[in-house]
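**Q** Got a structure for you, questions after.
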Amino acid sequence: MTLPGGPTGMARPGGARPCSPGLERAPRRSVGELRLLFEARCAAVAAAAAAGEPRARGAKRRGGQVPNGLPRAPPAPVIPQLTVTAEEPDVPPTSPGPPERERDCLPAAGSSHLQQPRRLSTSSVSSTGSSSLLEDSEDDLLSDSESRSRGNVQLEAGEDVGQKNHWQKIRTMVNLPVISPFKKRYAWVQLAGHTGSFKAAGTSGLILKRCSEPERYCLARLMADALRGCVPAFHGVVERDGESYLQLQDLLDGFDGPCVLDCKMGVRTYLEEELTKARERPKLRKDMYKKMLAVDPEAPTEEEHAQRAVTKPRYMQWREGISSSTTLGFRIEGIKKADGSCSTDFKTTRSREQVLRVFEEFVQGDEEVLRRYLNRLQQIRDTLEVSEFFRRHEVIGSSLLFVHDHCHRAGVWLIDFGKTTPLPDGQILDHRRPWEEGNREDGYLLGLDNLIGILASLAER
């Protein structure tokens, strides 16, 4: 069964209905287009200023008094300033359409988006996960270092300058669509990933993620599989600054102040071959020992205390044991709320009731969002059960990404395929059988069954 191109309530590529009748979204522009608008506007403003200078000088007396009978000139306005960083080239693929707006979603009465300082970025960026390598920490979270990526645009309140140098200070007065800033909106992209994995694409609706060959392999095959509508659209590989990046669909595009939850699926987050390599060439990790100690000082063994270090498989097995991974087949990695605050304090969230309370807090009583999440998860499960890709791959370290906003839009996607591995010819997985070393079962469907059951229980309350 092939899913539609997006979650329940999401429009197909090609455009979306406006949030409210008569309220149309301004088109997004690239940095190059913004610069052309900027130069044209500055030229027009400079010409107008030059033409108006004689009248302004003739209208004033010595001492700055305005003659009787002449209208007093209004004070110099506060002009927005536009700061454009280095431009990235446009990327040709067309981005998918934003989610469909099912209900009106207007600003609060009396508010004006023009009164607030604004920031613009040439591209929205979404979390499509990040593959974790054996020598990398599982918990390198919440990095916003990519906020300094090239191709960002910032619109801020300008200075109140005098008439003499007013036109020298102006940067632009171009009317531009407002897009959330990279740093504020996308600090959560590292909820379960690694620092520096993401980059602004320079095209709205797309994100660049540092390329790994296993993930490129998986995404290319997923685009031809029944699961295509359940994963971020893949638009190939591009080069930036000498590095290769995957060009992916921005899963936040079209959401207004999105809330995001990352749920890591499966009963384990390490490959069987990682266990083998770790036994053959064990490497001690002091950083993981410290993380273990911070959660439970009694968790390390006497030998680990003496070494003040643990191996990564040991840490990951311990972490999965204290979370819901081993018991429910999934665990909550992190949540980003609409106000931008992030939380990853879910390491010991283990029972069904604890998980239910987390989701209850996440949806904030929005029954429509909960219904959409539940329907989407059921669609994903139906598709996984008929997917040839899924039957023939060990899916490790992958997540389900939940996204919704205050307009009742909601979506769920499978993300992060850096550790998804093809099985030997002829072997298939059930994805529900218990894992024993050697059978390569990952427990993905076991976790999805439990997740659907928990959300169904929440919907009945």
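Each residue, glycine too, has its Cβ placed from N, Cα and C.
Modelled residues match the original; the substitutions are not represented.
So Swiss-Prot says this about it:
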- SER197, LYS209, GLN249, ASP250, LEU251, ASP262, LYS336, ASP416: ATP binding site (BINDING)
- LYS264, ARG285, LYS312, PRO313, ARG314, TYR315, MET316, GLN317, TRP318, ARG319, LYS419: substrate binding site (BINDING)
- TRP188 to Ala: Decreases to 44% of kinase activity (MUTAGEN)
- LYS199 to Ala: Decreases to 80% of kinase activity (MUTAGEN)
- ASP262 to Ala or Asn: Decreases to 12% of kinase activity (MUTAGEN)
- LYS264 to Ala: Loss of kinase activity (MUTAGEN)
- ARG319 to Asp or Ala: Loss of kinase activity (MUTAGEN)
- ASP416 to Ala: Loss of kinase activity (MUTAGEN)
**Q** Quick check for the class: what is the C-alpha distance, in angstrom and rounded, between ARG319 (mutagenesis position) and LYS312 (substrate binding site)?
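**A** ARG319 (mutagenesis position) and LYS312 (substrate binding site) have their Cα atoms 10 Å apart.
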**Q** How far apart, in angstrom, are the most distant Cα atoms among the ATP-binding residues SER197, LYS209, GLN249, ASP250, LEU251, ASP262, LYS336, ASP416?
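**A** Farthest Cα pair among residues binding ATP: 20 Å.
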**Q** Return one of helix, strand or coil for ASP262 (mutagenesis position), based on DSSP.
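**A** DSSP assigns ASP262 (mutagenesis position) to strand.
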**Q** Reported as an integer number of Å, what is the Cα distance between ASP262 (mutagenesis position) and LYS336 (ATP binding site)?
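**A** Computed Cα spacing between ASP262 (mutagenesis position) and LYS336 (ATP binding site) is 9 Å.
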**Q** May I ask for the distance between ARG314 (substrate binding site) and ASP250 (ATP binding site), taken between their Cα atoms and rounded to an integer number of Å?
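**A** For ARG314 (substrate binding site) versus ASP250 (ATP binding site), the Cα atoms are 35 Å apart.
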**Q** Return the residue, from the listed recorded positions LYS209, ARG314, ARG319, LYS336, LYS419, with the maximum count of other C-beta atoms within 10 angstroms of its C-beta.
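**A** Ranked by Cβ atoms within 10 Å, first place goes to LYS209.
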**Q** What does DSSP say about LYS336 (ATP binding site): helix, strand or coil?
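**A** Note: LYS336 (ATP binding site) is in a strand by DSSP.
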**Q** Look up LYS199 (mutagenesis position) in the DSSP assignment and reduce it to helix, strand or coil.
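**A** In the DSSP reduction, LYS199 (mutagenesis position) maps to strand.
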